Structure formats: structure tokens, C-alpha cells
Amino acid sequence: MAHRAQVGLQDATSPIMEELVIFHDHALMIIFLICFLVLYALFLTLTTKLTNTNISDAQEMETIWTTLPAIILILIALPSLRILYLTDEINDPSFTIKSIGHQWYWTYEYTDYGGLIFNSYMLPPLFLEPGDLRLLDVDNRVVLPVEAPVRMMITSQDVLHSWTVPSLGLKTDAIPGRLNQTTFTATRPGVYYGQCSEICGANHSFMPIVLELIPLKIFEMGPVFAL
């Protein structure tokens, strides 16, 4: 989960997020290398006294500054495309949950477990208990099992929303009249927080998402659905 004054990414809780963290470090290394080369070239240009104004052709240099950017783009694009296809892959989910965005709360439907439906509202400051997070905790959490593929069907009843949980590497738009889907497999139990990531009106900042991930054996016992 996130911490105060956190600079880096949140701890990965799914294979997709682990891939995203690795790709982030990979792309950042390439960017640092490009910046270093550009600054080094500028430094040499400003400090050298060896100049030649009669050069009209530099075939080798033109080849290098055409080929090198193409190679760099390929090194960035290939891992990115791989992750993009992984995020769209549907791996025989164990069960399906439907999430419906409203102004400004979420509705969840456990269609595979007796059609359980409930709303999830942000807890007002007066109802927070010690240890709860302001603007992030909700009255009804989404309880999910770890190490089981889950398919989340996402839509909206009014305006554009976006169902986002950074620790799982999830961000899927909720669009009225359209049903989007995403799959994920959590690897660690715990409580993980997200928020609507699409500006959806005056209370856009007040529709958090809370996932409580528990072992599969406990999840299948049933009482976890007592909200």
C-alpha cells in the first residue's frame, strides 16, 4: 500500500504489477542514459576549442544518430507491447465480479456467489476508527481471494469513471453503455487501496476502492460476505 511521502511505486501484489515495475526501471535506465549522452555532448561542444567550419558531410554521424534512436525505441517498445498483451489476457478466471461506477460511489455484484450486491461508499471523517485512512477507507470492502484468477467486469451508470488499484497494476475505464473487463491474480493477502482515476464531477476525489485479499480457503467459507 501507499505510505506518507512515498516517492517510488507501491509494492507489487500481482504478476502484472511486477512486470510494470521491471519495465519502469528498464525505461528509466534508458532515459538516464540518453540524458547523460546529451549532456556529455553539450559539455564537449561548449568546452572544446577544436572546431572546423568547413565540414559539409558526416556520413558516419548521420548513420549513428538515425540508427541509435531506432534501436532505443525498439528496446522500449518490445517490453511495453508484451505487458500490454499480458494485461488483456483472460486466463480462465475462477469467478467474476461486476463493478458499476456511480457519482460518487461503487456498486459490486458477486454474480457467482448468490448474486450478492452491495454499495461501497467512502467513510466520512466522523466514522473513521483508529488506523483507518482518510479519504481511502469505505464502509463495505471488496473481499477477494489470493492466488486465484479474478475477472472484474467494469461499467458505469452515469459518467466516465476509472477503476484503479495501483498495487495490482489495474486501471480500467468505466464507460456508460459499455462493459470492460480485466483479470488479475493477487499474490499476497492484505488490504489494498485505489481510487477513481477519471475526473467524474465534484466529488471525484471521494470514491475510493478498497480490496481485502484473504486466503482462498477462508474466502470459500462464506461468512466473509456478511457486510
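The backbone N, Cα and C atoms fix where each Cβ goes, glycine too.
Every position carries its original residue.
According to Swiss-Prot, the feature Cu cation A1 binding site maps to His161, Cys196, Cys200, Met207, an assignment based on similarity to another entry. The C-beta environment of His161 (Cu cation A1 binding site), restricted to residues of the same chain at least 6 apart in sequence and closer than 8 Å, consists of Gly101, Asp173, Ala174, Cys196, Glu198, Cys200, Met207.
The Cu cation A2 binding site annotation in Swiss-Prot covers Cys196, Glu198, Cys200, His204. Cβ contacts within 10 Å of Cys196 (Cu cation A1 binding site), excluding its own Cβ and spanning all protein chains shown: 25.
Summarising the annotation, Swiss-Prot assigns Mg(2+) binding site to Glu198. Counted within 10 Å of its Cβ, the other Cβ atoms near Glu198 (Cu cation A2 binding site) come to 17, all protein chains included.
Record note (Swiss-Prot), natural variant Arg4 to Ala: In strain: Isolate San Diego zoo Ppy3, Isolate Anna and Isolate Dennis. The unchanged residue is displayed.
Within the same chain, no residue at least 6 positions away from Val38 (variant position) has a Cβ under 8 Å from its Cβ. Listed in Swiss-Prot as a natural variant, Val38 to Ile is described as follows: In strain: Isolate Anna.
The natural variant Asn54 to Ser is recorded by Swiss-Prot, whose note states: In strain: Isolate San Diego zoo Ppy3, Isolate Anna and Isolate Dennis.
Under its natural variant entries, Swiss-Prot includes Thr67 to Ile with the note: In strain: Isolate San Diego zoo Ppy3. Remark: Thr67 (variant position) has no non-local neighbours by Cβ distance under 8 Å and separation of at least 6 in sequence.
Among the natural variants that Swiss-Prot reports, Phe184 to Leu is described with the note: In strain: Isolate San Diego zoo Ppy3. Mapped onto three states, the DSSP output places Phe184 (variant position) in strand. Packing around Phe184 (variant position) is summarised by its Cβ count: 23 other Cβ atoms lie within 10 angstroms of its Cβ, all protein chains included.
Looking at Swiss-Prot, the entry for natural variant Ala226 to Thr says: In strain: Isolate San Diego zoo PPY3.
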Conformational class of His204 (Cu cation A2 binding site) under the three-state DSSP mapping: helix
Intrachain C-beta neighbours of His204 (Cu cation A2 binding site), sequence separation six or more, cut-off 8 angstroms: Trp104, Cys196, Glu198
Env. residues of Cu cation A1 site, Cβ within 8 Å of mean position of His161, Cys196, Cys200, Met207 Cβ: Gly101, Gln103, Trp104, Trp106, Ser162, Ala174, Gln195, Ser197, Glu198, Gly201, His204
Cβ within 8 Å of the mean position of the Cβ atoms of Cys196, Glu198, Cys200, His204: remaining residues of the chain near Cu cation A2: Gly101, Trp104, Val159, Leu160, His161, Ser162, Ser197, Ile199, Gly201, Met207
